[in-house]
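Q: I have a structure I would like to understand better, so I am pasting it below and will then ask my questions one at a time.
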Amino acid sequence: MASLRKSHPLLKIANNALVDLPAPINISAWWNFGSLLGLCLIAQILTGLFLAMHYTSDISTAFSSVAHICRDVNYGWLIRNMHANGASFFFICIYLHIGRGLYYGSYLYKETWNVGVVLLLLVMMTAFVGYVLPWGQMSFWGATVITNLLSAVPYMGDTLVQWIWGGFSVDNATLTRFFAFHFLLPFIGAAATLVHLIFLHETGSNNPTGLNSDADKISFHPYFSYKDILGFTFLLTALIALALFSPNLLGDPENFTPANPLVTPPHIKPEWYFLFAYAILRSIPNKLGGVLALLASILVLMVVPLLHTSKQRSLTFRPFTQVLFWLLIADVAILTWIGGMPVEHPFIIIGQVASFLYFSLFLVLAPTAAWMENKILGW
């Protein structure tokens, strides 16, 4: 008789996804980030739930309710610091996960990849509306600047902005709806994660060689379940260390000042994980052009599978394209730095060159290098 985990209608789904799943024997620690992202999502939902029990989404009390959580609620300071820094770790894991996908050609699983890009957009949206909730100076002005970008939409832009604001400026209605969205979106993200996994399990995981590994698979449990738990301990140790020792390291000092519509901060900038996209937005001196570039900076990931010209899947044995990959990593780091700098010489031109290089690498240089490698290998 089959064991319960293999016969029960619900347990067998979990069994096929987490226990008896055939996994390639040679996947490295770079394949840990999917499960780490699942852990981040669970941690964010749990800490967020406890924060929502004490938070009030009203402009007169939002800032003081966050102070109340940190001062008066049992371990409120820890929950708040874990949630705020958990977002940073979420994005670190996302960017490493995407980088792994680009390096090893995982994007050729087109459905999995495209659902992943949608997930990235969902997480970015969630983080943006969440940053507005403490109602500090950078919360307010960040919301004002970013929502205002929608006014660049032809014909209906102004109406669209006022519709999102719920009035003629970022006000109480805006905060209330942003709280509603911030509560809802992670659950939509959890559902999209399941879709992501369903598509992944249709094909099975890729591996560092980029070759078919059907002939050499091992069960997910115990091998990769324990490997994932090791990753969990590293992630949680780092998160707790940051939350306890340096909780404000990645935040903006402006957000310790309550929101004031009459005083504009000298430098309006988003959290560090959006700076690369913000730099691309600012590098185009036209409002609509900037908004389109901002969107394209993320949506360019969707065209990567269409521009795969190489006969090999992974970059493991492709030195030319490897150089371009690391150039992309350096370029994103430069864009992140530029995004946090004021709009003045020499930062403007550096940002424009880095933005041009960012799109060139995806759309022109990488496909060309792959084509050249095919020629050199006589394929």
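Here the Cβ of each residue, glycine as well, is placed from N, Cα and C on the backbone.
Marked as heme b b562 binding site by Swiss-Prot: His83, His182. As annotated by Swiss-Prot, heme b b566 binding site applies to His97, His196, with the evidence given as similarity to another entry. What Swiss-Prot lists as ubiquinone binding site is His201. Where Swiss-Prot documents Asn16 to Asp as a natural variant, the accompanying text is: In strain: Isolate BD. Here Swiss-Prot describes Gly189 to Val as a natural variant; the accompanying note says: In strain: Isolate BD and Isolate LP. One entry in Swiss-Prot concerns the natural variant Thr233 to Ile. Its note says: In strain: Isolate BD. Listed in Swiss-Prot as a natural variant, Ser310 to Tyr is described as follows: In strain: Isolate LP.
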Q: Determine, to the nearest whole angstrom, how far the Cα atom of Thr233 (variant position) is from the Cα atom of His83 (heme b b562 binding site).
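A: Distance between the two Cα atoms comes out at 17 Å.
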Q: Tell me, how many other CB atoms lie within 10 A of the CB of His97 (heme b b566 binding site), whichever protein chain they belong to?
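A: Summing over all protein chains shown, His97 (heme b b566 binding site) has 21 other Cβ atoms within 10 Å.
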Q: Could you round the CA separation between His182 (heme b b562 binding site) and Gly189 (variant position) to a whole angstrom and send it over?
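A: His182 (heme b b562 binding site) to Gly189 (variant position), Cα-Cα distance: 11 Å.
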Q: Are there any residues in the same chain, six or more apart in sequence, whose C-beta is under 8 angstroms from the C-beta of Gly189 (variant position), and if so which?
A: Leu41, Leu119, Leu122, Val123, Thr126
Q: Given the binding-site residues His83, His97, His196, His201, state which is nearest to Ser310 (variant position) when distance is taken between Cα atoms.
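A: Nearest candidate: His97.
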Q: Starting from the Cα of the residue listed as 'ubiquinone binding site', work out which of the recorded positions (Asn16, His83, His97) are within 10 Å.
A: Asn16
Q: Using Cβ-Cβ distances, find the residues under 8 Å from Asn16 (variant position) that belong to the same chain and are at least 6 apart in sequence, listing them in sequence order.
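A: The list for Asn16 (variant position) reads His201, given in order along the sequence.
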Q: May I ask for the distance between His83 (heme b b562 binding site) and His196 (heme b b566 binding site), taken between their Cα atoms and rounded to an integer number of Å?
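A: Roughly 24 Å, rounded to the nearest whole number.
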Q: How many other Cβ atoms are found within 10 Å of the Cβ atom of Thr233 (variant position), counting all protein chains shown?
A: 9
